[in-house]
Amino acid sequence: MSGEMDKPLISRRLVDSDGSLAEVPKEAPKVGILGSGDFARSLATRLVGSGFSVVVGSRNPKRTAGLFPSLAQVTFQEEAVSSPEVIFVAVFREHYSSLCSLADQLAGKILVDVSNPTEKEHLQHRQSNAEYLASLFPACTVVKAFNVISAWALQAGPRDGNRQVLICSDQPEAKRTISEMARAMGFTPLDMGSLASAREVEAIPLRLLPSWKVPTLLALGLFVCFYTYNFIRDVLQPYIRKDENKFYKMPLSVVNTTLPCVAYVLLSLVYLPGVLAAALQLRRGTKYQRFPDWLDHWLQHRKQIGLLSFFFAMLHALYSFCLPLRRSHRYDLVNLAVKQVLANKSRLWVEEEVWRMEIYLSLGVLALGMLSLLAVTSLPSIANSLNWKEFSFVQSTLGFVALILSTMHTLTYGWTRAFEENHYKFYLPPTFTLTLLLPCVIILAKGLFLLPCLSRRLTKIRRGWEKDGAVKFMLPGDHTQGEKTSHV
């Protein structure tokens, strides 16, 4: 009975990368860490929690001992590197030379470089940090790993941070050892090849949303253009022509007029490249020729453009809710009531305007709901739970429905304003007429592609048929047309 009571309540088991429990070896290898910064402390915490024996080497162990877990041994650097076979080098590149005095003790051991250069250092040095470390310690095996994992992710665990650990080294056995450690810590190792790949791996943390740069600049450019256009029509024109001060509209009213224009055009730009790609395939008669680079990049940025469209649409909805809260709106209501009294009208009701408002608000809510569905299904956790047909239906079919609803929302908002002369201020057409051009072209093109003569040809091309091919090809059930040829 006493023997049972001496057993620990929690066994030395770890959560593996797939969520299952993985056994740690009974005699876990001793791991050394050189450095006492934030990353070194987080790494030590994670290693201790995973059942490893951790020795931390510091220049001043008495000062830094209280910052590390109690189970981690904090000592001088010479003692920390004496027994472990795997040593994490958690110091900056400029401090590598201070470790040269340990070269004899480090010989034959695995050095794991976890550092990242600054943008200036990355451009200045041709060698990666890991390659530079390997040149200083030729008798050691250098592995680049854990540099894309943040200190917070190490402390919080892989469930709340990035799970992938990118690993590169010239020695397969060393990569295997570090991969096993990463799995024991609950992460997913990913082999990136030899140590020559370390420069590319070190560049990853330096990137700031690379796939969002062009879509964001596009959205900002559209916002500036539409805001300037609306400012000229709604603020500048009344000031010049009628001497009316409408500058109070700039912070909210003009912004709210601009937001739906940007959202609508961005949504159109999500589906325009698909139309261009289909037209190009029909013209070429094959799918095996590459698209132009500009079209290829455009197709790859559709997700980001769509999410920005949803963002601007949500802002438009929030701004619209704020419109009745403005002091200027309250003054307009009072002035309208005074005019009604002076005109001796007991009831003001315009049936056409009432119906128009009800319809276009309803269509706007439906369009925003569709965009919300598209945004949710673009999340990796949701997208991974859908098969390709389900994902394609939501993003392609329902997305096109959202474009149609947005077009109907815009048309009912504009109503007959496009044909009324007083709405052409400075001879500039209403803003909504400009936004309608591109979506209407896309909807018309999509409708043309649904015609049997184009639809069947496009389907054949995407199944491998070629206009000037050499292999007989016929779609299932296509008995009425002659045989075609293909290189399938």
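Backbone N, Cα and C define each Cβ position, glycine as well.
Every residue here is the original one, so none of the noted swaps is modelled.
Residues or ranges marked as FAD binding site by Swiss-Prot on the basis of similarity to another entry: TRP152, ASP160, GLN281, ARG302, LYS303, SER378, GLN395. Mapped onto three states, the DSSP output places LYS303 (FAD binding site) in helix. Listed in sequence order, the residues of the same chain lying 6 or more apart from LYS303 (FAD binding site) and placing their CB within less than 8 Å of its CB are SER378.
Look at Swiss-Prot and you will find TYR229, TYR319 tagged as Fe(3+) binding site, backed by similarity to another entry. Under the three-state DSSP scheme, TYR319 (Fe(3+) binding site) falls in the helix class.
Residues or ranges marked as domain 'Ferric oxidoreductase' by Swiss-Prot: 259-407.
Annotation of the natural variant TYR288 to His in Swiss-Prot: In fragile-red; loss of endosomal membrane localization; 2-fold decrease in ferric-chelate reductase activity. For the recorded site, TYR288 (variant position), the DSSP three-state label reads coil.
Annotation for HIS316 (mutagenesis position): spatial neighbours ASN256, LEU259, PRO260, ALA263, criterion Cβ-Cβ under 8 Å with sequence separation of six or more. Here the residue is the original one, but Swiss-Prot notes a mutagenesis experiment at this spot, HIS316 to Leu: Loss of ferric-chelate reductase activity.
Under the heading heme b binding site, Swiss-Prot lists HIS316, HIS409. Sequence-distant contacts of HIS409 (mutagenesis position), defined as residues of its own chain at least six apart whose C-beta falls under 8 angstroms from its C-beta, comprise TYR360, LEU363, GLY364, ALA367.
Looking at Swiss-Prot, the entry for mutagenesis of HIS409 to Leu says: Loss of ferric-chelate reductase activity.
If you count neighbouring Cβ atoms within 10 Å for each of the recorded positions TRP152, TYR288, TYR319, the highest count belongs to TYR319. Looking only at the recorded positions TYR229, TYR288, TYR319, the one with its C-alpha closest to TRP152 (FAD binding site) is TYR319.
Using GLN281 (FAD binding site) as the reference Cα, a 10 A cut-off selects TYR288 from the recorded positions TYR229, TYR288, TYR319. Here the candidates are the recorded positions TYR288, ARG302, GLN395. The one whose C-alpha lies nearest to that of TYR229 (Fe(3+) binding site) is ARG302.
Sequence-distant contacts of ARG302 (FAD binding site), defined as residues of its own chain at least six apart whose C-beta falls under 8 angstroms from its C-beta, comprise VAL270, PRO273. In this structure the alpha carbons, written CA, of TYR288 (variant position) and TYR319 (Fe(3+) binding site) are 47 Å apart. Reduced to three states, the DSSP call for SER378 (FAD binding site) is coil.
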